[in-house]
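According to Swiss-Prot, the mutagenesis experiment A226 to W carries the following note: No effect on catalytic activity. Annotation of the published mutagenesis T431 to W in Swiss-Prot: No effect on catalytic activity; the original residue is retained in the structure shown. Here Swiss-Prot flags H571, H575, E601 as Zn(2+) binding site. Quoted from Swiss-Prot, the note on mutagenesis experiment E572 to Q is: Loss of catalytic activity. Residues or ranges marked as active site by Swiss-Prot: E572. For H703 to F, Swiss-Prot lists a mutagenesis experiment annotated as follows: Loss of activity. Residues annotated as substrate binding site in Swiss-Prot: H703, I704, F705, A706, G707, G708, Y709. What Swiss-Prot notes for the published mutagenesis of Y709 to F is this: Loss of activity.
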Amino acid sequence: MLMATPTSRASLNLLRRSPKPKYFSSSSCHFRPSTFRKSYPCPIWSSSFSFCLPPPRSTTSTSLSSSSFRPFSSPPSMSSAAAAAVESVVSDETLSSNPLLQDFDFPPFDSVDASHVRPGIRALLQHLEAELEELEKSVEPTWPKLVEPLEKIVDRLTVVWGMINHLKAVKDTPELRAAIEDVQPEKVKFQLRLGQSKPIYNAFKAIRESPDWSSLSEARQRLVEAQIKEAVLIGIALDDEKREEFNKIEQELEKLSHKFSENVLDATKKFEKLITDKKEIEGLPPSALGLFAQAAVSKGHENATAENGPWIITLDAPSYLPVMQHAKNRALREEVYRAYLSRASSGDLDNTAIIDQILKLRLEKAKLLGYNNYAEVSMAMKMATVEKAAELLEKLRSASWDAAVQDMEDLKSFAKNQGAAESDSMTHWDTTFWSERLRESKYDINEEELRPYFSLPKVMDGLFSLAKTLFGIDIEPADGLAPVWNNDVRFYRVKDSSGNPIAYFYFDPYSRPSEKRGGAWMDEVVSRSRVMAQKGSSVRLPVAHMVCNQTPPVGDKPSLMTFREVETVFHEFGHALQHMLTKQDEGLVAGIRNIEWDAVELPSQFMENWCYHRDTLMSIAKHYETGETLPEEVYKKLLAARTFRAGSFSLRQLKFASVDLELHTKYVPGGPESIYDVDQRVSVKTQVIPPLPEDRFLCSFSHIFAGGYAAGYYSYKWAEVLSADAFSAFEDAGLDDIKAVKETGQRFRNTILALGGGKAPLKVFVEFRGREPSPEPLLRHNGLLAASASA
C-alpha cells in the first residue's frame, strides 16, 4: 500500500489477501494530490501500506553534502523583505539547533522529537509564506518563473512535514501527537492558501493557452493539467464565502482523520489478554507462543517462557493471526475476534461519530464543488468513473460468488467429518481456523512449518537478486549512512548497472505495538527532482521507506516469516521501485507523484506474482539452520494452494470496495440508514456468512477514513487487473527463458516504473503490453475464469 492509510483489519479474512490482492496516508495529502505526498497502504488482507532526497557528490564518496536538504535556501529572486523574514526566523537562538530547520543529507530521524515540532513547523511556514508572496508578485507563465519556484515551496513542506508524520506512524508518543495536532491547522491553512492562489492558477492556465503549449513535453503538459484540475478541486473557483466554508471543512476533515487513526492505534494497544493456563492456547505453534511470552516479559512477567507462560495476546497482526488460525479454544477465538472487530467503537475511542462527521463533511465539500457526491470528487483524478468502478466490482463479484458459496460448503463438510460441534453453525471466528485445517489436509501444507524456510535475511537477498535480474539494478546495505528511528531499521543503496547510485531506501520490518501503527506501507522521503538538485548535481536522487509489521526475531532466531509476510514485503518493494526507478526529472510528476490513484497498486501487486515463480521462491526459501532449500514437492503444493478459497478472499476485498463506494455515493448522513445499516446491506451480496449485528469493522477502516482511499478502495481490484495482465507478459515471454525475462523486465522498467506521473497510466500500460488491459489473466490466476465465462 502506498502510505496514505494506516491499515486497519476487521478480521483475519481482511488481512489475508485474495490470491492475487495507506496505510495510513499521510493526512497531509488531502490537498493537491499530485504535489503533496501520499503514501500507499496494503489492502486490508495483508497488514496495512514521502518524498525527496539528495544524491551523493560522486559515485565513490559517501558524502552527500553537495545535495543536502536546505529548508531555508532562498530562491535567487527572493525579495529583501522575504529574506528579512527568513533571517528573523533563522536567527532565533531556539531555532538555530532545531533539526527540522537544519541542512541535512538524510532526515535526522534520530534527533527529532516533539519539542522541535511547534517551533520548527511555524518557522518553516513563515518562511514559505514569504516565498509564496514573492512568487505571486513575480510569477510569469514560464517554467523558471512558475513551476520551479512552486516545486521548491512544495518540496520543503513535504519533506519536513513528512519527517514528523512518519515519526508519528513509527515512533508515536502522546507528546508528538499533541505537537502535530497543534500545528496541523496552520499547515493545512498554508496548503489551502497555496492551492487557492489565483496568480499561480492563472499562470498555469496561461501556459496551457499559450502558442508554445504543443511544444511542451507530455510530462509537462500532464503537470500543468493536473495543477489546474486540482486547483478547481481545492476550491479556487468558489466565491469568497463558499471558499471560506470549504476551507473550514478541509481543516475539520484533517483533524478528524488524525483522530480516527489515533483511536484505532490506541484501541489496538488497549487490548491485552493474559493467559496462564496452557490448555487455553492448545494448537498454537511455538513461534506464536514465543511471541506471546516475549510480550509478557515486556509487561513485567520476567520469567515468562514459550513453554510455560504466562502469555499475552494482543490485537497486533503477528499476535492476532495465529490465534484465529490455530487456537483450538473456540471461546478464545471468539473473544479475540470480537475484540478485533469492535476496535475503536466504544467509549472515548469510539469512531462512529467521527465517521458520520467525515462522511457529512465530504458530501458538503462535493456539493460546494458542484458534484453530486464525494465519489465523483474522488474519481475526478482517477482512471475510473463511479460507473466503471461499480461495473468492475460487480463483474468480479459475479465471478466470485458461486466459488465462495462452494468454499463455505467445503469448509462445513470438512469440519463435520472432523467431528466439529460447530460444523452446522460455523461463524466468523471458525472460518479461518477450519480453513487452515482444510488447507493442511488438502495440500499437506502447514504455514507454521514453512516459517523456518523464510528467514528475513534470505527473503531480502532473493528479492534483491530478482530486482537485479528484472531491472538491472544492484542493492547493497548502507547502514550508518543515514540516521534511523529504530535500531532494527536497515538502510540500502540502489545502483544502476554501471555502479552509480540512483536511489536509497529504509526498511523497518518488525511489529512494535506500543509505538508503531499497524499494517505495511511504502512512502516517499524525497522524490527525484532536477529543480531540487544541489550545485554540482544534475538531479536529486529519490529516497523511500518501506514499513512492515511482521513477526520480530524471537530469542536467537532470525525473523521467520509466514508466506503472507513474504508477499507483503514484495508488495511494498513494488511501490518503492516505482518511486526509486523513475526517470522523470520533473519533481512534481516523478515516481508515484501524479499517478492516478487506481493505478498506483500496479507495481506492488505485480511484484507479488514473483513469490510463486519457482526460481524466485527457491532462492528465498532456505532453512535458516540447515540451509536446505524448500523441497520441490512442497513448492508444488504451495503453488496448487494459490487458488485455495480464491472466491472467498476475492469477495472479501469486493465487500470493502463496495461499502466504500456505497458510503460515498448513496449514503445520506443523518438519514434513515446508519453507516452500519449500509455495511449490513452491502454484505448481503458480498458475504456468504452475514456479518454480526454488532460488527463495527468500519470503525477501524483506516484506508477510507484516515487515508487516501476514500471512494478509492476499488483501486486494489482495478490495479489487480492491470498487474495480473502485466505479469502475463512475462508468462507469454516464457518464465524459464532468462533472456526473455530480462528483456521484458527492462521494458517494464522503462515504462511502468520509469514514466511516473508524466504519462497517463493507460498509455503507459499500452506502451508496455502492446494493448489495453484484460481481466482474463486475473481471473485465470485466481482460478475463476470458468465462473466468469458462465456469469
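The backbone N, Cα and C atoms fix where each Cβ goes, glycine too.
None of the noted substitutions appears here; every position holds its original residue.
By neighbour count, meaning other C-beta atoms within 10 Å, the densest spot among the recorded positions F705, Y709 is Y709. Each residue contributes its Cα atom, and for F705 (substrate binding site) and H571 (Zn(2+) binding site) these two points are 22 Å apart. Neighbour counts were taken as the number of other C-beta atoms within 10 angstroms of each residue's C-beta; across the recorded positions A226, I704, A706, the minimum falls on A226. Spacing of E572 (mutagenesis position) relative to E601 (Zn(2+) binding site) is 10 Å (Cα to Cα, whole number). Note on the recorded positions H571, H575, H703: the fewest other CB atoms within 10 A surround the CB of H571.
Just so you know, the Cβ of E572 (mutagenesis position) picks up 32 other Cβ atoms within 10 Å once every protein chain is counted.
Looking only at other Cβ atoms within 10 Å, the busiest spot among the binding-site residues G707, G708 turns out to be G707. Between G707 (substrate binding site) and A226 (mutagenesis position), the C-alpha separation comes to 21 Å. DSSP assigns T431 (mutagenesis position) to a helix in the three-state reduction. Within 10 Å of I704 (substrate binding site), judged by CA to CA distance, lies none of the recorded positions A226, T431, H571, H575, E601. For the recorded site, G707 (substrate binding site), the DSSP three-state label reads coil. Y709 (mutagenesis position) sits 5 Å from H703 (mutagenesis position), taking the C-alpha atoms as the reference points. With respect to G708 (substrate binding site), the closest of these recorded positions in Cα terms is H575, chosen from A226, H571, H575. In the three-state DSSP reading, A226 (mutagenesis position) counts as helix. The Cβ of T431 (mutagenesis position) has 23 other Cβ atoms within 10 Å, all protein chains considered.
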